Each structure stands twice: as C-alpha cells, then as structure tokens.
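Student: Annotation comment: Swiss-Prot describes 9-111 as domain 'CRESS-DNA virus Rep endonuclease'. Swiss-Prot lists Glu50, His58, His60, Asp102 with the feature divalent metal cation binding site, giving sequence analysis as the kind of evidence. Under its natural variant entries, Swiss-Prot includes Ile63 to Leu with the note: In strain: Mild. Listed in Swiss-Prot is the natural variant Gln171 to Pro, annotated as follows: In strain: Mild. Leu181 to Ile appears in Swiss-Prot as a published mutagenesis result, with the remark: 20% loss of ability to bind RBR. As a published mutagenesis entry, Cys183 to Ser appears in Swiss-Prot alongside the note: 50% loss of ability to bind RBR. Among the mutagenesis entries in Swiss-Prot is Glu185 to Gln, noted as: 95% loss of ability to bind RBR. Reduced replication efficiency. Among the natural variants in Swiss-Prot, Asn189 to Ser has the note: In strain: Mild. The residue drawn here is the original one.
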Amino acid sequence: MPSASKNFRLQSKYVFLTYPKCSSQRDDLFQFLWEKLTPFLIFFLGVASELHQDGTTHYHALIQLDKKPCIRDPSFFDFEGNHPNIQPARNSKQVLDYISKDGDIKTRGDFRDHKVSPRKSDARWRTIIQTATSKEEYLDMIKEEFPHEWATKLQWLEYSANKLFPPQPEQYVSPFTESDLRCHEDLHNWRETHLYHVSIDAYTFIHPVSYDQAQSDLEWMADLTRMREGLGSDTPASTSADQLVPERPPGLEVSGDTTTGTGPSTSPTTMNTPPIISSTTSPSSSSHCGSN
C-alpha cells in the first residue's frame, strides 16, 4: 500500500483506473467502486478485465461523476491490497473503447461522450514553437506571450531554445599569422643537423638490427651523405629508413697494394672506384674499417 503523499490530489469528474495483476473478482471491484463513489453522484461506471501476455489479469475502470471530487488520499481506490494507476480521463470515448476491446466489461449508468479540449495556453505555446525561426525570436515571443514564465523559468526556456535551435559551432580562427608558424632559421638548421628524417624505430622495421646499431647506422649515413656531397658537419643530410645504403669499399680484395685501416687509402684504384650501392647491405652488416 502506498504511503500518504502531501502532493497527491485528484480533482476530476472523469477518472481512468488500472489495477495491474489483480487477483480479485471483477464484480467485487465494481461493487466496491460504486459504493465508494456514490457520495459524488456517479453518472457512469464501467469495469473491464484484460488478460495480459504473462497470464495475469488487469482490471480497468472508467468513472464519470456528476460532482467533482477532491481526493487527497492516494490509497482511496485501493481494493483488497491492490493499488491502481490513477489518471484523469481526457477522452472518455477513447478510454471506453480501449477497456472494452476484449468484450468483458460491466457498466452502469449513462455514458457521456466527454473530451477535454486543449487549453488555450497550449495552443499559444504550440504557435511559438512552430513559428519561431531562431533562438532569439523564440525567447522574445515567450517574453511577450508569457512574461511570468520568462521571468521565473528563463534557464529552462533557454534549454528548450537550444534544443529547438542548436548553436552552430564557430569557425576557428588562429591567433597566429602564417609568419609566426614558420620555422626560424636557427631552429631549422639545428633540426636538420641533429634530428633524422626517420626515427630509429622506423629504421629497425626495415633493417632488423638492435636499437644502438640502428642509431649508429643513421649517424653513419648522415656523415657519409655530407662527405659525398662535400658538405660540412653542420649541414643537414637527408636520411631515409629505406634508402639505398652504400657499402663500404672492401679492403684487400680491391687491390693488392691497398692499405687497410681507418686512414684514407693511397691506392689510385680505390680512389677512382665509385661507391657500390646496395639495396640489401646496411652499415651494420659491413665492416666500418674494411677487411683485416
């Protein structure tokens, strides 16, 4: 049984009740309602049963009174431990058609074809919603038609306005000019000198070597590129993870009188021989100092 509520109040001559999963008898419920509502001068009462999909029985009741009640007790219509859903019947004809669809209905009295007309304020609100073309116009129309609501419920009205007229995202305008975003020359030179165009991780995907070896390979390629192009050590070199890696000139295999070591070769043969370019050989797989 529901607890008493200070907010409950029923003031309608036309009432629609639904008793869900009710094990009572229909005729007993009908008699209970008739006796309970007699002081309000019953004009019509109809009670119908409905077999629900889960096998339980629902009871519906349409009540039409000649005298408007003022019921504050939410348990007023409770019957044998069953509490109904209570709501005003705004269209009695629709309610009667609904509850009598299964044909099992008991009635008493003269039915009134009653229908509650929409309030004039609802029509005014509908006009505002349908005719406003922007958020500003919507709020201005409400301010004109319903000044009290505008003054006391502006926060909720702005919320509904944003739902009707979603704000368009503003186009981003960068606070920086194009010249501000250009790389300064000293930073550009530092980047080209100290940073590779390919990361060490990307290099190891193509050349299966260790991290340290990959770093050494990239440094060697950068130095070699500068040397071949006659550039200084502070001049940027182009490196790529999948570029062709030059083999280091072999040692004794080139010439019988070639001197090996870290110093430059004095053999005319090796000095005039161009570097051998290989797509499969990396610095990590060839000797950095030649053959011993």
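Cβ atoms are placed via backbone N, Cα and C, with glycine included.
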Student: For the binding-site residues Glu50, His58, His60, Asp102, which one has its C-beta crowded by the most other C-beta atoms within 10 angstroms?
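Tutor: The residue with the densest Cβ neighbourhood is His60.
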Student: Report, in whole Å, the straight Cα-to-Cα distance of Ile63 (variant position) from Glu50 (divalent metal cation binding site).
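Tutor: Cα to Cα, Glu50 (divalent metal cation binding site) and Ile63 (variant position) are separated by 17 Å.
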Student: May I have the list of same-chain residues other than Glu50, His58, His60, Asp102 whose Cβ is within 8 Å of the Cβ centroid of the recorded divalent metal cation site, in sequence order?
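Tutor: Apart from Glu50, His58, His60, Asp102, the close residues are Ala48, Ser49, Leu51, His52, Thr57, Tyr59, Ile99, Lys101, Asp104.
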Student: Using DSSP, how many residues in the domain 'CRESS-DNA virus Rep endonuclease' (9-111) fall into helix, strand and coil?
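Tutor: Each residue of the domain 'CRESS-DNA virus Rep endonuclease' (9-111) counted once, the result is 23 helix, 39 strand, 41 coil.
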Student: What count of other C-beta atoms do you get within 10 angstroms of the C-beta of Ile63 (variant position), across all chains shown?
Tutor: 27
Student: On the three-state reduction of DSSP, what should I expect for Leu181 (mutagenesis position)?
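Tutor: Once the DSSP labels are grouped into three classes, Leu181 (mutagenesis position) ends up as helix.
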Student: Do me a favour and check the Cα-Cα span between Leu181 (mutagenesis position) and Asp102 (divalent metal cation binding site); whole Å is fine.
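Tutor: Leu181 (mutagenesis position) to Asp102 (divalent metal cation binding site), Cα-Cα distance: 77 Å.
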